[in-house]
Amino acid sequence: MDSLAESRWPPGLAVMKTIDDLLRCGICFEYFNIAMIIPQCSHNYCSLCIRKFLSYKTQCPTCCVTVTEPDLKNNRILDELVKSLNFARNHLLQFALESPAKSPASSSSKNLAVKVYTPVASRQSLKQGSRLMDNFLIREMSGSTSELLIKENKSKFSPQKEASPAAKTKETRSVEEIAPDPSEAKRPEPPSTSTLKQVTKVDCPVCGVNIPESHINKHLDSCLSREEKKESLRSSVHKRKPLPKTVYNLLSDRDLKKKLKEHGLSIQGNKQQLIKRHQEFVHMYNAQCDALHPKSAAEIVREIENIEKTRMRLEASKLNESVMVFTKDQTEKEIDEIHSKYRKKHKSEFQLLVDQARKGYKKIAGMSQKTVTITKEDESTEKLSSVCMGQEDNMTSVTNHFSQSKLDSPEELEPDREEDSSSCIDIQEVLSSSESDSCNSSSSDIIRDLLEEEEAWEASHKNDLQDTEISPRQNRRTRAAESAEIEPRNKRNRN
């Protein structure tokens, strides 16, 4: 099959491009190789191309009509046309190169010449015909009219009396020579060559078709040879049957390798490679079954091996282009050169990756900053809540401690109340100051300060507690009296 580059035609043969396009497959865009026609839509494709396509989709690639492989039929005339076009291509190109190029100026001048001269010729013929008719009418006029005309001419041209009678005789002779004979005018004109002759047709004794008598011998020869060709074609078709389709999902590895061995194919590779190899063999084998002279199975196996080798070479070349290969014998300088070449070759790709990484880092940094601020706010709120809870606990413990200490010292209740109130005020001030500074100090520092203040207060009142040793009965009485005094005070405070 010729490539697309060979299908270019020179400007002189631009008309051949349409024929060239019509003789190409619509799938591979090469010349038809074992052309097959789809009877439902009359579209033509290469046998191998359409079989591969139908294994993917059971429809026509052009009009999407449902088609199966048994529906395909041979179209031998297209194969013959492709052969004849390839044979005539060189002759046509040579003829186009040898023939001189016609300039547009020369062609236009010829057209003008035709336009100018054709009306002149027609006018001359019309003038000659009118003159002949005039002369013919003058000859057949009566004698009286001729005499009258002669008299008028004599009267008009009186100065020309000196003209000799010999001139008159010459004029009459010339008129007689120009005028046609009436017998010749009455003769029927011969039929022109442009009129078609009646063609006699004869029935062919072999096929019974009406054939012109002049071509009957040629038709008989072709008709008899056609019968021989039909018999040979029928015999060749029955010799080779196409391979049936196989369901690879139901086949085990062992059965698949057995099928490959039957046709002489290689069994190396994984299951997917083996399936692909067998599919390719089946497509090529069935496509060759449609040919007049099909290839043998061994030839198809060799073609498949060559295709696989070229495919592996291409894959290896692609890998070598993108991968650095080192050997044991290479020196450090050679390795550095390979590295530098690789960097230069893929500099743009590296830069693209760097830019992408930077963009991604910026996005991640922005997201992380947002999350950090949110976490900080959450932590500050948690700390504030914990500090407030700790302060409330400390307040309750301090008040309980104050009440117990006052109950233990009833003699000095009255004078110590003022001190207790002042100390409570101090503690409240400390707590309020600690609340204001809670955002800056941690909860542990605040608790430590409160404990230190409590220890200092206990140390200051330790001596008073040691001096007042009261019996349990007195303690009970003092507690009852204190509770009685404290209740109205609390009520007053509430009111």
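From the backbone N, Cα and C atoms, a Cβ is placed for every residue, glycine too.
Original residues only: the substitutions mentioned are not part of this model.
Annotation of the published mutagenesis Ile27 to Ala in Swiss-Prot: Lower activity toward PCNA monoubiquitination; the original residue is retained in the structure shown. Among the features that Swiss-Prot reports, Zn(2+) binding site is placed at Cys204, Cys207, His219, Cys223. Annotated domain 'SAP' per Swiss-Prot: 248-282, in sequence order, evidence recorded as sequence analysis. Per Swiss-Prot, mutagenesis Ser442 to Ala is noted as: Does not interact with SLF1 and is defective in restoring cell survival after DNA damage; when associated with A-444. Swiss-Prot documents Ser444 to Ala as a published mutagenesis change and attaches the note Does not interact with SLF1 and is defective in restoring cell survival after DNA damage; when associated with A-442.
Feature annotations (Swiss-Prot) mapped to structure.
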residue	record	contacts (Cβ under 8 Å, 6+ apart)
Ile27	mutagenesis position	Tyr45, Cys46, Cys49, Ile50, Phe53, Pro61
Cys204	Zn(2+) binding site	Asn210, Ile211, Ile216, His219, Leu220, Cys223
Cys207	Zn(2+) binding site	Cys223
Query raised in the report: Given the Zn(2+) site residues Cys204, Cys207, His219, Cys223, which other residues of that chain have a Cβ within 8 Å of the mean position of their Cβ atoms, reported in sequence order?
Result: Pro205, Val206, Gly208, Val209, Ile211, Leu220, Ser222
**Report entry** pLDDT averaged over every residue in the domain 'SAP' (248-282)
**Finding:** 91
Report summary line: All chains considered, the count of other Cβ atoms within 10 Å of the Cβ of His219 (Zn(2+) binding site) is 16
Requested in this report: Let me know how many other Cβ atoms fall within 10 Å of the Cβ of Cys223 (Zn(2+) binding site).
Outcome: 15
Query raised in the report: Can you count helix, strand and coil residues in the domain 'SAP' (248-282) using DSSP?
Result: 25 helix, 0 strand, 10 coil
